[in-house]
Amino acid sequence: MGRAELLEGKMSTQDPSDLWSRSDGEAELLQDLGWYHGNLTRHAAEALLLSNGCDGSYLLRDSNETTGLYSLSVRAKDSVKHFHVEYTGYSFKFGFNEFSSLKDFVKHFANQPLIGSETGTLMVLKHPYPRKVEEPSIYESVRVHTAMQTGRTEDDLVPTAPSLGTKEGYLTKQGGLVKTWKTRWFTLHRNELKYFKDQMSPEPIRILDLTECSAVQFDYSQERVNCFCLVFPFRTFYLCAKTGVEADEWIKILRWKLSQIRKQLNQGEGTIRSRSFIFK
């Protein structure tokens, strides 16, 4: 009996969560999967894929939501999207497909599946991101070492980092002077919301600094469906999504961004500079 059949037989008698979370021999096949990253966090997955991945890079990791549920993190053009993978105890569910074994699940990815979400963004899963990457063992020598502050304690040493929280997709935007509606490609990264003429445009039309935004909310004043607005001191931007689900996703992540910005401001963590630039 081959290794795959042996482990497949074990899969039918093991608790579903054990197959994915245990570190002993019962989860050998999963641990041998080079692009399974275990308990890698959502933030770390986004940082890895954005900094060192490319369009179509992906990795599998444990979900922090519930046992038996896992996340496939996928690098799109300027964002990272996350999709659920579920092990039911008898099969693996991903997207519209269900796989009776881990072998079939992995084989599906070997054939570079095409997937799309509510935003309409299509992605080909081409590049599994490895858990282990070779790096040179080179270290720098410390030549200068002094303290820039005095009298501080461990209570003053608070680790901080901005969330990446990326999203991208087409939205229809109302013009500022001429109130016509045009479809633009939007990208959200850190505290910047950029919009471009289309997905292939190298330079944004405008960068909106979300630290200046006071509110994000559904809007019913424009006689359009799936519309929401971003309120800035200098202007209110009206945007429309193709579906209600997509509009809700944008509102949720933008509101979450604003809550994180306010939290940082209230805690006095760093200086956030204003960067609302108009290029054309």
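Each residue, glycine too, has its Cβ placed from N, Cα and C.
Sequence unchanged from the original; the noted substitutions are absent.
Per Swiss-Prot, domain 'SH2' is recorded for 35-129, and the stated evidence type is sequence analysis.
Positions annotated as domain 'PH' by Swiss-Prot: 164-259. Sorting each residue of the domain 'PH' (164-259) by its DSSP state yields 19 helix, 40 strand, 37 coil.
Swiss-Prot lists Arg61 to Lys among its mutagenesis entries, and the accompanying note reads: No change in BCR-induced NFAT activation. For Arg61 (mutagenesis position), the Cβ neighbour count at a 10 Å cut-off comes to 22, with all displayed protein chains included.
Sequence-distant contacts of Lys173 (mutagenesis position), defined as residues of its own chain at least six apart whose C-beta falls under 8 angstroms from its C-beta, comprise Trp181, Lys182, Thr183, Arg184, Tyr195, Phe237, Tyr238, Leu239, Cys240. Experimental mutagenesis is annotated in Swiss-Prot for Lys173 to Leu, with the remark: No interaction with 3-phosphoinositides.
According to Swiss-Prot, the mutagenesis experiment Lys197 to Glu carries the annotation: No membrane association. Annotation for Lys197 (mutagenesis position): spatial neighbours Arg184, Trp185, Ile205, criterion Cβ-Cβ under 8 Å with sequence separation of six or more.
Under its mutagenesis entries, Swiss-Prot includes Trp250 to Leu with the note: No interaction with 3-phosphoinositides. Long-range Cβ proximity for Trp250 (mutagenesis position), meaning a same-chain Cβ under 8 A and a gap of 6 or more residues, is found for Lys167, Gly169, Leu171, Phe228, Leu239, Ala241.
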